[in-house]
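Lifted from Swiss-Prot, the feature list:
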type    : residues      : note
DOMAIN  : 23-201        : domain 'gL alphaherpesvirus-type'
VARIANT : Lys90 to Arg  : In strain: Nonneuroinvasive mutant HF10
VARIANT : Val100 to Gly : In strain: Nonneuroinvasive mutant HF10
VARIANT : Tyr109 to His : In strain: Nonneuroinvasive mutant HF10
Amino acid sequence: MGILGWVGLIAVGVLCVRGGLPSTEYVIRSRVAREVGDILKVPCVPLPSDDLDWRYETPSAINYALIDGIFLRYHCPGLDTVLWDRHAQKAYWVNPFLFVAGFLEDLSYPAFPANTQETETRLALYKEIRQALDSRKQAASHTPVKAGCVNFDYSRTRRCVGRQDLGPTNGTSGRTPVLPPDDEAGLQPKPLTTPPPIIATSDPTPRRDAATKSRRRRPHSRRL
């Protein structure tokens, strides 16, 4: 497949115009990736104009325990960030600014083991990623959204768009993306086969149902 084909699988989806209002979005799609080379072959996502909304078509919930690789493409103008699930053979392009911000917070978490080699490596990684993020300030928008607006996808225009599967927001329910028939982004994301891990919490209060069951197991005395 040529370079134009790869770009077509990842990048731009043009949405129809309703009611005279501009509704063009820059859709960044996930794709099939059976091996690392499938991700590295994909060209960088070019930065669109400032009047376009960015939307990352990722699953509504990602189980990070199933992620086999994280790619920060340093040479890309928008610091393309990709999560790879080798088992599902999927690569998800995610919001680099939100993901890297959380990643840097994890790297600076003080509760990590005070191992000298690990600490030096972690600090060096933090410095490199911090510099990569700071050098791309022109790609991010720092204009706050209006009160009561929650954007589920990154948008340089900071429009209150949200996800269509969570209900209409500001009249965007009529916008239908024009997707190629062979593009997997047009399909509904399948639920993960492995549920997310459940964190057990200690409960000092004894459970009444367990005590009731133990009492029921006691043998009853028979009267002669």
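Each residue, glycine too, has its Cβ placed from N, Cα and C.
Keep in mind that this structure shows the original residues, not the substituted ones.
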Lys90 (variant position): tally of other CB atoms within 10 A of its CB: 20
Helix, strand or coil at Tyr109 (variant position) [DSSP, three-state]: coil
Surrounding CB atoms that lie within 10 Å of the CB of Tyr109 (variant position), all protein chains: 9
Cα separation, Tyr109 (variant position) to Val100 (variant position) (Å, whole number): 14
Whole-number Å value for how far Lys90 (variant position) lies from Tyr109 (variant position) (Cα to Cα): 29
